[in-house]
Structure formats: C-alpha cells, structure tokens
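To start, the structure itself, in structure tokens.
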Amino acid sequence: METFDPTELPELLKLYYRRLFPYSQYYRWLNYGGVIKNYFQHREFSFTLKDDIYIRYQSFNNQSDLEKEMQKMNPYKIDIGAVYSHRPNQHNTVKLGAFQAQEKELVFDIDMTDYDDVRRCCSSADICPKCWTLMTMAIRIIDRALKEDFGFKHRLWVYSGRRGVHCWVCDESVRKLSSAVRSGIVEYLSLVKGGQDVKKKVHLSEKIHPFIRKSINIIKKYFEEYALVNQDILENKESWDKILALVPETIHDELQQSFQKSHNSLQRWEHLKKVASRYQNNIKNDKYGPWLEWEIMLQYCFPRLDINVSKGINHLLKSPFSVHPKTGRISVPIDLQKVDQFDPFTVPTISFICRELDAISTNEEEKEENEAESDVKHRTRDYKKTSLAPYVKVFEHFLENLDKSRKGELLKKSDLQKDF
C-alpha cells in the first residue's frame with residue numbers, strides 16, 4: 001500500500017465524496033427502512049473540517065441532501081450522534097429543554113492506547129501486527145457476549161482507521177435503551193479496573209461468572225503466541241516484575257528463582273502456573289482469590305472499553321467510511337467471519353483507492369464518451385472497481401440481515417393484528 005500524504009487530503013476527499021462514498025448503503029442503514037417517521041431527519045451528524053473546524057448538529061432531509069452537503073463541505077471526519085426529538089439543525093429554534101436525544105445505537109469504542117501498560121511493542125497511537133491481536137480478542141470476547149449473553153442480533157464492527165475498533169449494535173429494541181441500561185451493559189462487559197497507579201486491575205472472586213469463563217477460553221486460544229512469544233511478557237526482570245506485582249508476595253521468591261533459571265517466557269509461564277496452582281490449593285480464601293493465572297491473562301488481554309462512549313445516548317462516534325486524516329485509512333466494516341484474518345495494514349487508504357479510480361477512469365474515458373450515463377449509476381459502479389469493494393460488501397451483508405429482521409417483525413405484527 002502506497003504512503004499517504006496528508007497535504008493531498010483536501011483534493012482526495014473531493015474525489016472520494018463525489019465518486020466513492022457508498023451513500024445509498026449508508027442512507028439505507030441510518031434510515032432503518034423508513035419505518036419511524038423522521039428518523040433519519042432527526043439524526044445528528046457532526047463534521048470536522050480542515051484546520052479542526054468542528055460543526056455539530058448537522059441534519060439532512062434525505063440521501064440527496066446528505067450527499068450535497070458532504071460534497072460541499074468535504075469533511076475530514078464525520079461523526080454520528082443520536083436521533084433527537086427535533087431536527088438537530090433547528091435545535092436553536094426549539095424551546096429550552098425540549099431538544100432531547102431519544103434514540104441511538106448502543107456503541108462500543110476500543111482503543112489500543114488503553115493497553116499501553118501491557119503492550120511492549122508499541123505505545124500511544126502506534127500499532128503493529130504483534131499488538132493487533134488485542135483487538136482480535138476484544139472483538140471475539142465482546143461480540144460473543146453481545147450475541148449470546150444479551151441476544152443482540154445486528155452488530156456492526158468497524159475499524160477506526162488508526163488504532164482501534166468500534167461496534168454499533170443496531171437492533172430496534174437496543175436503540176431505545178436508556179442511559180442507565182447502557183451503563184449496566186458496559187459494566188457487565190468491563191473487568192479491567194483502575195488507573196495508571198493501580199497495579200493489579202483484575203480481581204476474581206471464587207465464584208467465576210460464565211462470561212469470565214467464556215472470555216478466558218477465547219484468550220487461551222491466543223495467549224501463548226500473543227503474550228508469551230510476540231509480547232514476550234516474561235522476557236527479563238523488568239517485565240516479570242510487573243507480573244510479580246499481580247501475585248501474592250509469599251510466592252515472589254520462589255518465582256524469582258525459577259524465572260532466573262528459565263530461558264524464555266514460555267518456560268517461566270509454566271513455572272508460574274505450577275507455583276500458583278500449589279498456592280491456590282493451600283489457601284482457599286486468600287484476598288487474591290484462587291485464580292492467579294487467569295487474573296494475569298485477563299489483565300494482559302481482556303478488552304478495555306471506553307465506558308463513557310457506551311453509556312451516553314447523545315455521545316457522537318466516528319462514522320463508518322469516514323477517512324482518518326492522519327493515516328488516510330478508510331474506517332471500514334470488519335467481516336465477523338474473518339476477524340482473525342483482518343489486517344489493519346491492508347485497509348485501503350484514500351490515496352490508494354483514488355489512484356485506482358484514476359487508472360480505471362483513464363482507460364474507460366474513451367469508451368464512455370458516447371454513452372449518456374447518470375452520475376448515480378456511474379458512482380455505484382465506481383467503488384466496485386477499487387479496494388473498497390469487499391468492505392462495502394460486508395456492510396451490505398449486514399444491511400440485508402437488518403432488512404430481513406425488520407420484515408419479519410412487520411409480518412409478526414400484521415399477523416397479530418389479524419388475530420384480533
């Protein structure tokens with residue numbers, strides 16, 4: 001993938017919003033079948049323009065209105081907010097206190113910077129294949145719980161374009177949830193607690209909740225290769241001292257000695273498991289709980305959610321198919337059938353897909369000179385000729401399931417009415 005030059009972004013965005021952005025699918029998503037009157041019209045969008053100019057409370061009548069505005073403004077970033085009681089672009093005309101956020105998808109934001117205390121390869125905004133496994137585990141753990149523990153059907157996972165992932169839960173019942181219920185859900189999904197000053201961030205009680213057991217089973221599939229080989233979390237004294245801080249002091253000396261005699265993280269982990277197991281058998285009710293090995297695995301691998309993003313109904317989150325202005329990468333949907341294969345470094349940049357389009361356009365110009373073709377039809381075909389196509393397909397698959405589910409619900413309702 002070619003390098004992205006941020007100085008080219010203004011020109012690239014013009015082309016992207018004119019010829020490549022998947023407007024029809026995007027509108028189809030946020031309109032939700034047009035079942036609820038004014039649902040799309042009451043949705044808040046925010047645009048971040050060049051030089052960090054930020055405009056909130058944008059709203060649009062229809063797909064055409066949205067397209068025109070995006071092509072006029074060429075936003076560097078698009079965020080999606082709640083569905084309000086009134087049109088957001090008229091919020092200043094509404095009586096004080098009457099303008100209220102009413103519905104929104106339940107959203108989750110997982111950012112790699114929140115793992116800086118446990119990843120050794122990168123820090124802050126940087127990511128690499130060695131630490132991306134954290135995002136793979138996060139998607140697997142959170143998605144399994146949303147699907148199986150809560151019964152949520154319509155979950156859209158999206159790469160942020162730089163260092164994290166977002167999830168949009170779009171079931172109709174979920175969009176209506178109160179802030180209190182959202183807080184309860186995100187609390188259920190949170191285990192790693194405490195700021196930078198807190199060394200031990202995971203505390204398990206003797207009774208292990210099924211959610212934790214299932215999460216551990218997912219982590220186990222990745223732990224050896226991710227934590228012991230790639231992150232090498234027991235490589236040297238500095239790294240193993242961090243782990244010793246998570247276990248009772250009474251076993252520190254024994255572990256120090258065995259760690260010094262061992263040659264690598266794999267061997268040291270085996271020693272730790274043996275010593276911890278022996279300790280657990282001897283002391284049933286220690287304040288550290290009986291699950292030392294699991295607590296370490298969870299602290300190093302369990303998802304770290306930004307709680308505030310999930311609990312607030314009026315919280316804005318970056319839109320799918322927005323462009324990251326620093327990396328140039330498109331914020332693309334992730335195929336849940338291929339989570340392990342998803343590679344953020346192969347996600348196309350805006351410069352790459354615009355070059356692809358240029359190359360194709362040059363070849364086709366002669367052919368199309370004689371053909372009258374509508375701009376919409378032309379654009380629908382345009383993204384299909386670029387590396388964006390497979391990601392739009394993932395999005396379309398998600399939308400098809402949403403449509404099927406909605407039609408099923410409408411049929412159920414009409415059958416019930418017939419019974420009366």
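Numbers run from 1 along the shown chain.
Cβ atoms here come from the backbone N, Cα and C positions, even for glycine.
For all the noted positions, this structure keeps the original residue and models no substitution.
What you see is a predicted model, and the numbers here were worked out from it, not measured in a lab.
Now, the feature entries from Swiss-Prot:
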{"type": "MUTAGEN", "residues": "Glu44 to Ala", "note": "Strongly decreases primase activity, which can be partially rescued by increasing primase concentration"}
{"type": "ACT_SITE", "residues": "Glu44", "note": "active site"}
{"type": "MUTAGEN", "residues": "Tyr54 to Ala", "note": "Decreases primase activity"}
{"type": "MUTAGEN", "residues": "Arg56 to Ala", "note": "Loss of primase activity"}
{"type": "MUTAGEN", "residues": "Lys77 to Ala", "note": "Decreases primase activity"}
{"type": "MUTAGEN", "residues": "Asp109 to Asn", "note": "Decreases the binding affinity for NTPs"}
{"type": "MUTAGEN", "residues": "Asp109 to Ala", "note": "Loss of primase activity"}
{"type": "ACT_SITE", "residues": "Asp109", "note": "active site"}
{"type": "BINDING", "residues": "Asp109, Asp111, Asp306", "note": "Mn(2+) 2 binding site"}
{"type": "MUTAGEN", "residues": "Asp111 to Ala", "note": "Loss of primase activity"}
{"type": "MUTAGEN", "residues": "Asp111 to Asn", "note": "Decreases the binding affinity for NTPs"}
{"type": "MUTAGEN", "residues": "Asp114 to Ala", "note": "Slightly decreases primase activity"}
{"type": "MUTAGEN", "residues": "Asp116 to Ala", "note": "Slightly decreases primase activity"}
{"type": "BINDING", "residues": "Cys121, Cys122, Cys128, Cys131", "note": "Zn(2+) binding site"}
{"type": "MUTAGEN", "residues": "Ser160 to Ala", "note": "Abolishes NTP binding"}
{"type": "MUTAGEN", "residues": "His315 to Ala", "note": "Decreases the binding affinity for NTPs. Loss of primase activity"}
{"type": "MUTAGEN", "residues": "Lys318 to Ala", "note": "Decreases the binding affinity for NTPs. Loss of primase activity"}
{"type": "MUTAGEN", "residues": "His324 to Ala", "note": "Strongly decreases primase activity, which can be partially rescued by increasing primase concentration"}
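Spatial neighbours are here defined as Cα atoms within 10 angstroms of one another, and by that definition Lys77 (mutagenesis position) has no neighbours among the recorded positions Arg56, Asp111, Asp114, Cys121, Cys131.
A gap of 23 Å separates the Cα atoms of His324 (mutagenesis position) and Cys121 (Zn(2+) binding site). The Cα of Glu44 (mutagenesis position) lies closest to that of Asp306, out of the binding-site residues Cys121, Cys122, Cys128, Cys131, Asp306.
Surrounding the centroid of the Cβ atoms of Cys121, Cys122, Cys128, Cys131, where the record places Zn(2+), the chain contributes additional residues within 8 Å, namely Arg119, Arg120, Asp126, Ile127, Pro129, Lys130, Trp132. The Cβ of Tyr54 (mutagenesis position) lies under 8 Å from the Cβ of Ser46, Phe47, Thr48, each of these being in the same chain and 6 or more residues away along the sequence. Each of Phe108, Ile110, Asp114, Gly164, His166, Leu305, Val309 belongs to the same chain as Asp109, Asp111, Asp306, is absent from that list, and has a C-beta within 8 angstroms of the C-beta centroid marking the Mn(2+) 2 site. Cα of Cys131 (Zn(2+) binding site) to Cα of Lys318 (mutagenesis position): a distance of 22 Å. Rounded to the nearest whole angstrom, the C-alpha distance between His315 (mutagenesis position) and Asp306 (Mn(2+) 2 binding site) is 12.
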